[in-house]
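Notes for the one structure printed next.
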Amino acid sequence: MGRHLLLLLFSILYMLLCQASSSGVFELKLQEFLNKKGVQGNKNCCKGGLTTSYQQCECKTFFRICLKHYQPNASPEPPCTYGGTVTPVLGSNSFQVPDTLPDGSFTNPIRMNFGFTWPGTFSLIIEALHADSKEDLTTENPERIISTMTTQRHLTVGEDWSQDLHSVGRTELKYSYRFVCDEHYYGEGCSVFCRPRDDAFGHFTCGERGEIICDAGWKGQYCTEPICLPGCDEEHGFCEKPGECKCRVGFKGRYCDECIRYPGCLHGTCQQPWQCNCQEGWGGLFCNQDLNYCTHHKPCLNGATCSNTGQGSYTCSCRPGFSGASCEIEVNECTGNPCRNGGSCTDMENTYSCTCPPGFYGKNCELSAMTCADGPCFNGGRCADNPDGGYFCQCPTGYAGFNCEKKIDHCSSSPCSNGARCVDLVNSYLCQCPDGFTGMNCDRAGDECSMYPCQNGGTCQEGASGYMCTCPPGYTGRNCSSPVSRCQHNPCHNGATCHERNNRYVCACVSGYGGRNCQFLLPDRASQIASDVPWTAVGSGVLLVLLLVVACAVVVVCVRSKVQQRRRDREDEVANGENETINNLTNNCHRDKDLAVSVVGVAPVKNINKKIDFSSDHDDLSLTTEKRSYKTRHAPADYNLVHEVKFEVKHEVKLEHAGKETTMANELSDSCEDIKCQSLQDSSECTEEKRRKRLKSDASEKSKYSESRYSESKYSESKYSESKYSDVSLYSESACASACASASTSACVDTKYKSVMVMSEEKDECVIATEV
């Protein structure tokens, strides 16, 4: 037991030491399991019964795998130092082990990862167990064990599988296994780590055993050093990537093998950076002083002799026929045209030669073999004999040459200026001047303003350099031909855009500015809205007050309408049967006037105790009535002892009341016939004849009165609604009074309302009493 514990501790220590530098996987592939009888290791049926000749037990088989360090006598007891696992139920009795299960709970081969160097040996224990159910996979119960298979082997790292077959009792298990390194791990124990990379930490790939293989252009242990350009100076050059050669400070060149001289050094060399070692013949700090100019530069040309005269100076001794500081100029003896009379000159070394035309001879062809007798002069030239022999011609104006054979071209010297055209004359020339210039050679500016060059009303002024136009406002240019841009002086402010339209400018303002030149800052919209709020509130208040006033007016109109409606309703109620008492009135009545107060036919008269106008309305003939007006001879009678009663005639009666009045008139005529008159003094009776006479008299008088009161009738129309019932009553009373006319005081009794009209003959008074 102590030995086993020691081995276990040793294995754990070994794994801890190797874990950080190695990695691999032990793979176990279960292939086939056979349990022909379907019994457990104790030979009992997996379901608890004994096996018989005609019945086979069913063993739901799963496996427990334990991988340990090498043990001569491997024990299935934990711990499993290299790893272990329990599979789900893979089949019953004899079956082929699948690669996977549908639910993904099992993968074949079984992988057990290593974090340490593979030792090369192992112990493998595989137990086949029976499960009562697929969920119950406990391994502690020994009665569930079907068989136990133990293997101790030596195993090298590789991709090849090792096959194995174990037979225990009535069971048989076929399986295979191998140990492979993880990615980037190599070697016999997967202890060599190598991961290919191409970055600042290295540029390499890995070999079969994990060795580093540098990429092209790289070197070093981890391939971090680039290989520079071949030939690059290892001391004075370096490279950051393969194939280049960068020089260190003080060196230059393709291979960084040249030192840099001192700045400004002209004719010197260096052995180390920043030196200036002068070459032979040069001196000074920068080796710029030539101590042997003739040797270094050879400045003298054309065979001249050079002599050094000091630092950077020399003198050339020229050969004949050459001149200049370096004898670079060849002297041409023909430059002065030494040959005369048309002879041609040939330049020779340090001399010249003239080739004379026929008839001439001499070094410069100055002698002629002809005489004046030969007439050699042309174009009117005068011939004269030369005392030395020969002749000479005196040419007229405009001709030249030995024989006056050449016509002089006066325009050959281009005497005309300012683009004038030159015309050659016999003895002179003529310049045709362009506009604006005068003079023989067209060199003077003429009167240019005479050509009116200034346009658009400009004023022309002559000047020394030509004319000048003073332009009117709106135009510019030399001739005032260009209109001035209105936008030229940028009249628009605050970033606005200027546009020209119809000889004026328009400014397109940016947002927030206004005015002709966009010079005004417009108020912010939010502040403007805020400033509008009080005026909105005031306007809302005024509108609310107006609505309230209108509402009050509507209410007042409605109330007044209801009051008038109620008044009409009360009058209708009175007309339907209510009796009111009319106070005794004292009136000055005249029998010749149809003045009476009637209470017959329509409704009782109210006691209103105030002056009131009585009017009677009569419509057209279709209503069988006519308008009438009554007026007393004296002051009108008043109710309640009031001394005036006015009678007015309506000229317009509403159609809705016409029917009522017509009915009242009919009732009046019927009632008056039934009135019985009694004399208060002598008890005389009214006759029908007297009543008719009285009615005729009244009718004529009413007609006259109607015409005189026509203007007053309009005023009575406005009061028709308030006095319509009183007017009808007056009409009825008048008719009744006429019917009851008598010489003596008489009384009229209204049989319907039991009213009595008393008329006094002496005072012409009418007293009306109503019995209540």
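Cβ from N, Cα, C; glycine included.
None of the noted substitutions appears here; every position holds its original residue.
Taken from Swiss-Prot, the feature domain 'DSL' applies to 179-223. Listed as Cβ neighbours of the domain 'DSL' (179-223) (distance under 8 Å, sequence separation of 6 or more from its ends, same chain) are residues 18, 21-27, 113-114, 117-120, 155-159, 241-243.
Marked as domain 'EGF-like 1' by Swiss-Prot on the basis of sequence analysis: 225-257. Long-range neighbours of the domain 'EGF-like 1' (225-257) within the same chain, counting only residues 6 or more positions beyond its ends whose Cβ lies under 8 Å from a Cβ of the stretch, are 216-219, 272-274.
The feature domain 'EGF-like 2' is assigned by Swiss-Prot to 257-288, with sequence analysis given as support. Along the domain 'EGF-like 2' (257-288), the predicted structure has mean pLDDT 90.
The domain 'EGF-like 3' annotation in Swiss-Prot covers 290-328 and rests on sequence analysis.
Secondary structure at C270 (mutagenesis position), as computed by DSSP, is coil. In the shown protein chains, 16 other C-beta atoms lie within 10 A of the C-beta of C270 (mutagenesis position). C270 to Y appears in Swiss-Prot as a published mutagenesis result, with the remark: In dla(dx2); excess numbers of early-specified neurons, reduced numbers of floorplate and hypochord cells, excess numbers of notochord cells.
Summarised by DSSP class, the composition of the domain 'DSL' (179-223) is 0 helix, 20 strand, 25 coil.
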